[in-house]
Amino acid sequence: MGKEQKEKKDGNLSIKEEVEKELNKKSTAELFRKIKNEKISFFLPFKCLPAQHRKLLFISFVCAVLSGGTLPFFISVFGVILKNMNLGDDINPIILSLVSIGLVQFILSMISSYCMDVITSKILKTLKLEYLRSVFYQDGQFHDNNPGSKLRSDLDFYLEQVSSGIGTKFITIFTYASSFLGLYIWSLIKNARLTLCITCVFPLIYVCGVICNKKVKLNKKTSLLYNNNTMSIIEEALMGIRTVASYCGEKTILNKFNLSETFYSKYILKANFVEALHIGLINGLILVSYAFGFWYGTRIIINSATNQYPNNDFNGASVISILLGVLISMFMLTIILPNITEYMKALEATNSLYEIINRKPLVENNDDGETLPNIKKIEFKNVRFHYDTRKDVEIYKDLSFTLKEGKTYAFVGESGCGKSTILKLIERLYDPTEGDIIVNDSHNLKDINLKWWRSKIGVVSQDPLLFSNSIKNNIKYSLYSLKDLEAMENYYEENTNDTYENKNFSLISNSMTSNELLEMKKEYQTIKDSDVVDVSKKVLIHDFVSSLPDKYDTLVGSNASKLSGGQKQRISIARAIMRNPKILILDEATSSLDNKSEYLVQKTINNLKGNENRITIIIAHRLSTIRYANTIFVLSNRERSDNNNNNNNDDNNNNNNNNNNKINNEGSYIIEQGTHDSLMKNKNGIYHLMINNQKISSNKSSNNGNDNGSDNKSSAYKDSDTGNDADNMNSLSIHENENISNNRNCKNTAENEKEEKVPFFKRMFRRKKKAPNNLRIIYKEIFSYKKDVTIIFFSILVAGGLYPVFALLYARYVSTLFDFANLEYNSNKYSIYILLIAIAMFISETLKNYYNNKIGEKVEKTMKRRLFENILYQEMSFFDQDKNTPGVLSAHINRDVHLLKTGLVNNIVIFSHFIMLFLVSMVMSFYFCPIVAAVLTFIYFINMRVFAVRARLTKSKEIEKKENMSSGVFAFSSDDEMFKDPSFLIQEAFYNMHTVINYGLEDYFCNLIEKAIDYKNKGQKRRIIVNAALWGFSQSAQLFINSFAYWFGSFLIKRGTILVDDFMKSLFTFIFTGSYAGKLMSLKGDSENAKLSFEKYYPLMIRKSNIDVRDDGGIRINKNLIKGKVDIKDVNFRYISRPNVPIYKNLSFTCDSKKTTAIVGETGSGKSTFMNLLLRFYDLKNDHIILKNDMTNFQDYQNNNNNSLVLKNVNEFSNQSGSAEDYTVFNNNGEILLDDINICDYNLRDLRNLFSIVSQEPMLFNMSIYENIKFGREDATLEDVKRVSKFAAIDEFIESLPNKYDTNVGPYGKSLSGGQKQRIAIARALLREPKILLLDEATSSLDSNSEKLIEKTIVDIKDKADKTIITIAHRIASIKRSDKIVVFNNPDRNGTFVQSHGTHDELLSAQDGIYKKYVKLAK
C-alpha cells in the first residue's frame, strides 16, 4: 500500500501544492516587504479620470470637507445649550442657527454624493476597458500563464473591490475626517491636556492597525489564489459537463472543489480573525480613553477650583463639551477606519489592475512598425523556441524553411512535434527564443506593425471556436476589425484628454495613411449580407443554413453547442475566407468533416490556393488533403537513425520509427521536404510510411480486376474532381440541422405584459413585498451551527447592552460635575465602570465579528457546494438552454452566493445587534423620560425609512435594467439579455481569446463592451440625483433631529414636565442608538442585492434533475455479466430545446456484443446524438413536445407532472390552451436496449460505468496528466496509468517531459497539442476498462503512425477483453475493419434513419450506395 500511496502522491499535484507553488514565486518575507514598500498613490483610482471629471472630484472633495466641518459648530454651542436649559434661558436662536447649518450640510452632502457617483461610474468603466485592452494585446506567454477564467475572475474581484472602496465610502472618509479634525482641534483649543489624555490611546490603535493590516493582506492574497482555483474548477467542469457526466466524475470534481474551498476558508478565516481582533481593540481602547477622560477631567475641575491652574475658567460645562466633542470625534474615527480599510482594498485592487494595464507585452504592438505593399516571402532562420510554462522542453532545433507567395505548403509529423506552434510564431503570438523570422528577405517580423500583419492572416484552427452569436455575424467577425477603426476614431475624438486611449488610436492611425484608413472604412461599409451568402456558397454551407428557420440569423448557442463539429469547422472556414487573407492558415481545417463534405471543402480550398498573391499553410493528419501542396515539410522530434529498415512491411516500419528512434529533447527539425510525388519515391521515408498507413483497401476482387477497370475508376474520379461529377456530389444534399434550434427572437412573457405605471418617487416609498419564505433555508443553515450561534448570541447580548449602559454612565457623570462635594468619588467610580465596559466590549466585539464571519464562510461554502453539486447532476437539456451557459452558471455559484453571505448571513448579526441595542435604549429612555422617548422613537423610525428607501435604489436599478432589456442596442440577432450584459461579453472574449487576437477583434469587443456598459448605466441620472438627495438627508438628519430634540426638551423643561437630568439620560441613549442605526441602514443595500441573488439561487438550488445519477433506483449491474449487445428500436427523437428539428425517424439497428459497429453519415445526421442517448444524457421516456401550429415566437414552459415541454405563442399565452386543432404533438419514443433490457431500467451510475467515450473534441481539466487519465477511476495506480498510456502511444511523450506524469496540462488542456490531448483522452477511456467503448472521431487529431497504433490497440482490446466498440468516424480507413457499418441518412429532413448496414465489402458491393460514394470521396 505504501508504494501505491507514494505513486499517487508523486503523480498528483494537490490543490494546496499548486497554490503554494504560486505563492512561492515570492517568499513570505518578500510579500511582506512588497506590502510594506509598495508606494501607491492615494488617488490612484482617480488617475484614469479626464479633466472634466477631475473637476467634479475636486468639487466633491471640497463639499465633503465643508459638510463635515459643520459638526464642530454644533459641539461648540452644545455647552451653551446645556447652560441655557439649566438656567431656563431661551435657546430658540441657537436652534435656528443649527437648522440653518443643517440645510447647508444637506446641500453640500448632496452635491458631493452626486459628483462622486458620476465619477465612480466613469472610473469603473474606464478601468474595465483599459484592463480588457491590455489583456487583449498581451502575448501568448501571458495567456499561457493567465487563463481566461483567472483573468475574468480577477477583473470581477478587483472591480468589486474598487466599487466598494470609492463612491460614498470615499467621501465619507473626507466628511468624517473633516468632522474629526475640526472637533479634535476645537477640543485641543478648549483644553489640550484633557484632549490629549482622552486620545492617548491613538498611537496604540495605529500600531495595532498596521500589524493587523499586514496579516490580513497576506492571508487574503493566499485566499484569493484558492478562490481563483475554485472558479477554474467550476468553469472547467461546466464547460466539460458531458465529459464529467459520461465518466461519472461528479464526485471527483466535487472533491477537488471541496478541497480548494477548505483551503480558501482556512486563510480567509485567519484574515477575519485578525480583523475581528482589530475591531475589538478599537472599540475597547476608545472606551479606555473615556475612562481616562472622566478621571482626568475631574482632576482639572478640582485643580481649577483650588486655583492650582491660575486664570483657568475650566468648569463642568467645558468638560461636557470636550468629552462630547472627543466622543463624537472618536465615533467619527470608528466610521473612518473601516472606510479607509475599504478604500485601501480599492487602492490595492486598482494597483493590481494597473499591473496588467501597464504590462508591456513580450510581443510588442509596434506602433510605428513597418507595413509592406505585399507579402512575397516568409523565411524561418535557425529558429529555436520553448514555451514559458515548459522552459526545459525545446520545441525546435534550428528550424529553417522558406514560404513563398502563390504557393501552398503543408506541415506533417507526429502529434506534438510543433506543427501548430509554427503557425503561432507566424501569427506572432510568440517570438522565437533564438533565430529570426524574415519577411520579403529584409524585414524582420518583429519590426512589422503587428495589427497590420495579423489583418493579413486568415486562420482555421483544429478546434474552431465560434461566438454565441448568429451564423452571419460569426462569418462577419473576420472583417469587424475594420469597423473598430471607425468606431475607435469617433471614441478617441470624444475623449481627447485620455492619454492611454490616444496612444492606442495612434497605434492604428500611425500604421496607415489617411487614404488607407478611408479605404478600409469604405471597405467595411460594403460588407453586406450578400457577401456572407457568397462565401457560404463557396464553402458549401449555404443550403444547410438556408434550411434553418432563421437562416443566417440563427444563433449558434454557447460554445456553438447547437452545431456539430463539421458545421462549426465550415463556418470557421467561411470566416477565414471572408477576409481574403494574404496568408491562409489551415490547421486541421477539415478534421471534423465527413468524406463528402471534406471533398467539397477541400476542392474549395484547392481553388483558393491558386491565388497568386497568397501563401497557404496547411497542417493535416489526413495526408490526402495535402497531396497537391507545392512543398510538404515533414517534422520530427525523434533522434536521427542511420540504420533504416529496408523491410517494406508497414507495421515493421512503424515499429522501427516509434521504438528505435527516441524523442529528441533538443527539439523538432525538418527531416524531409518536397512534393508528394518526390517524397513518395523514398520508400523508407517517414512520409511514405504515413501515406501507407492511411491508404484505404478497396475490395480485393476489384483490385485484382483488369487494368481497364482500374483506369476507368481512376478516370471517373478525375472527372468528378474536375467537375463532371459535381452534380452527383451536390445531389447528396447537405441536411445538417440536427443541432440547430429555431432561434427566433424569443421574448419573455413578462416583457410583453404591460408594466404597472407607477411614478418614480411613489415606487421608491411604497412598501416592499415580504421576502419569500424560501429564505428560511438560509436561516436554517445558519442556525445549524449551534455552537457558533450561541457564542454570537451571548456576544450580542453583551455588546448590545454596553453602549446604552455607557450612555447612562455618561449622563450620570455629567450630573456629578455639578455636585462638587462627591465629584472625585463619583468620577473614580464611573471611570472604573467604563474600564470594565471596555474589557467586556473588546471581548464581545471580537467574538461577535469573528464568529459572524466564520458562520458566513461556512454558510457560503455549504451553499456554494450544494448549488454546484445540484447543477453538476442536471440533465443535459438543462445545459442546452441559453440562460444556463457556463459563464452564467459560474456567476450564480460565485457572485450570487457571495452576495447572499454578505447581504443576509452577515447582516443578520448586525441587525440582531441593532435590535438588542435599540430595545435596551428604548427601555432606558422610556424609563427616564417617556414623552421625549416616544417623540424621538417616531422621528428615528422616519429617518430609518429614508435610509431604507435609499438602499432600495440598488434593487430598483437592477429591476429597471431587466425591464429595459427588450430594447435593441447591439447588432445581435436576438433579444436575449446576455448580449447586453458586459460580463457575458467578457466571458465570450476571454474564452475565444485566440480567435479575438487572430481576427483583430480586440477593439471591436472593447467597443461592444463599452456599449453594454453604457446601456447598463443608461437612464441613471435621475436615480443618482435621488440617491444624492437621500445621502444629503442622511448626513444632516442627526443635526435636524438633535435640534428638534433640544427645542422640544427645552419646551417641556420650561413647563416643568421633565427634569434636565432625565432629558439628558433619555437623549444620550438615543444618540448612540441612532448612530448605530445609520450603520445598519448603510448595509441595507447589501440585503436588497442578496435577495435579488436569492431569486436566482433558489430555483437552481431546488431544481430536480430529470436524469439524476444520484438516484440509487434501477436494476443494479454486475459488470462481469454484461455482454454488451445494444438494440435501437423505432427511435423518434427531438431535442426539447430544438423541438422543430426532427433528429431521428424510426431509427432501428443493432450493435452486436463483442463486435465493432461503425456509424457513418453526413455531418449533422445525428451520429453523436446516438451516443448521447446511449449514455442517457437524454431520455425517450414520456417526453412530449407540443408545438403551436402557427408559432412565430416561443416561450418555454416546463410541466413538472408529466415531464413535458409546452411551447406556445407568446402573444396568446393565457390560461386557455385553445382547441386541439391548434397544436401538433410529437413524442420522443422508441427503445434502446442493453442486453435486451431498456437502458432506462438500469441504475444510471452503473449504466454509465459500463461505457467509456472519446469525443471528437476531448475535454481535459486543469490537472496533471496523471489526474486526467485516472479521471473517473480514482482507485487507479500510477502503474495502471502508465500501462494505458503505452496503449494510447502517449507514454514516450510524457516520459520526455521534465515533470513526466505530474505535468499540468493547463486550462482545458491548452498546454498540449490536439493530438496529445486526444491520446490522453483515449488512455483515460481505456483505464476504465469499459464493456462498451464509444469512439466519436477518436483519432481525428492523430498522426498516421499514432492512429495506426491506436487502431491496432483497439482491435487487441476488443479481442482480449470482450468489449463492444461503437465508433463514429469520417475517415473510412479507420472503420473499414469494423464488423458492421451503419449508414445514417436524412434526405428529406424529417429525421435520420438507417439507409443501409453491413461490412465494408458488403456495402461497397451495393450499386449506387451512399457508403460507396463516401469511399470514393475519401480516396
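Backbone N, Cα and C atoms are what each Cβ position is placed from, and that goes for glycine too.
For all the noted positions, this structure keeps the original residue and models no substitution.
Under mutagenesis, Swiss-Prot gives Asn86 to Tyr with this note: Decreases ATPase activity.
One mutagenesis experiment named in Swiss-Prot is Tyr184 to Phe, and its note says Increases ATPase activity. In the three-state DSSP classification, Tyr184 (mutagenesis position) falls within a helix.
Looking at Swiss-Prot, the entry for mutagenesis of Thr199 to Ala says: Increases ATPase activity. Taken residue by residue with DSSP, Thr199 (mutagenesis position) is part of neither helix nor strand, so it is coil.
Record note (Swiss-Prot) on the mutagenesis of Lys217 to Gln: Significantly increases ATPase activity; when associated with Q-220 and Q-221. Around the Cβ of Lys217 (mutagenesis position), 20 further Cβ atoms fall within 10 Å across all displayed protein chains. According to DSSP, Lys217 (mutagenesis position) sits within a helical segment.
Close to Lys220 (mutagenesis position) in the fold, though at least 6 residues off in sequence, lie Tyr267, Ile268, Ala271, each with a CB less than 8 Å from its CB. In Swiss-Prot, a published mutagenesis experiment is listed as Lys220 to Gln, annotated Significantly increases ATPase activity; when associated with Q-217 and Q-221.
What Swiss-Prot says about the mutagenesis result for Lys221 to Gln is this: Significantly increases ATPase activity; when associated with Q-217 and Q-220. Counting every protein chain shown, the Cβ of Lys221 (mutagenesis position) has 18 other Cβ atoms within 10 Å.
What Swiss-Prot lists as ATP 1 binding site is Tyr387, Thr389, Arg390, Ser415, Cys417, Gly418, Lys419, Ser420, Thr421, Gln462, Leu1312, Ser1313, Gly1315, Gln1316, and the listing cites experimental evidence. Its own atom aside, the Cβ of Gln462 (Mg(2+) 1 binding site) has 24 Cβ atoms within 10 angstroms in the protein chains shown.
The Mg(2+) 1 binding site annotation in Swiss-Prot covers Gln462. A coil conformation is recorded for Gln462 (Mg(2+) 1 binding site) in the three-state DSSP classification, outside any helix or strand.
One entry in Swiss-Prot concerns the mutagenesis experiment Glu588 to Gln. Its note says: Abolishes ATPase activity and xenobiotic transport; when associated with Q-1337. Around Glu588 (mutagenesis position), a 10 Å sphere centred on its CB holds 24 further CB atoms from the protein chains shown. Under the three-state DSSP scheme, Glu588 (mutagenesis position) falls in the coil class.
Quoted from Swiss-Prot for the published mutagenesis Ser1034 to Cys: Decreases ATPase activity. A simple way to gauge crowding: the CB of Ser1034 (mutagenesis position) has 20 other CB atoms within 10 angstroms, across all the protein chains here.
Sequence annotations record features per position, and here Swiss-Prot assigns domain 'ABC transporter 2' to 1126-1416.
In the three-state DSSP scheme, Gln1256 (Mg(2+) 2 binding site) falls into the coil class. Summarising the annotation, Swiss-Prot assigns Mg(2+) 2 binding site to Ser1168, Gln1256 and lists experimental evidence as the type of evidence.
The mutagenesis experiment Glu1337 to Gln is recorded by Swiss-Prot, whose note states: Abolishes ATPase activity and xenobiotic transport; when associated with Q-588.
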How many Å separate the Cα atoms of Tyr387 (ATP 1 binding site) and Ser1168 (Mg(2+) 2 binding site)?
35
Which binding-site residues are spatial neighbours of Glu588 (mutagenesis position) here, meaning Cα within 10 Å, out of Gln462, Ser1168, Leu1312, Gly1315?
Gln462
Name the one residue among Tyr184, Lys217, Ser1034, Ser1168 whose Cα is closest in three-dimensional space to that of Leu1312 (ATP 1 binding site); these are the recorded positions.
Ser1168
Position of peak Cβ density within 10 Å, selected from the binding-site residues Cys417, Leu1312:
Cys417
List the recorded positions among Tyr184, Thr199, Lys221, Cys417, Ser1034, Gly1315 whose C-alpha is within 10 Å of the C-alpha of Glu1337 (mutagenesis position), in sequence order, or say none.
none
Within 10 Å of the Cβ of Ser1168 (Mg(2+) 2 binding site), how many other Cβ atoms can be counted across all chains shown?
22
Can you give me the Cα-Cα distance between Gln462 (Mg(2+) 1 binding site) and Gly1315 (ATP 1 binding site) in Å, rounded to a whole number?
10
Looking at the recorded positions Thr199, Lys221, Gln1256, which has the shortest Cα distance to Cys417 (ATP 1 binding site)?
Gln1256
Enter the number of other CB atoms within 10 angstroms of the CB of Thr199 (mutagenesis position).
21
Long-range neighbours only, meaning 6 or more apart in sequence with Cβ under 8 Å: which ones does Tyr184 (mutagenesis position) have?
Thr195, Thr199, Gly325, Val326, Ser329
Among Arg390, Lys419, the binding-site residues in question, whose Cβ has the most other Cβ atoms within 10 Å in this structure?
Lys419
Spatially, and counting Cα to Cα, which of the recorded positions is closest to Lys419 (ATP 1 binding site)? Options: Lys217, Lys221, Ser1034, Ser1168, Gln1256.
Gln1256
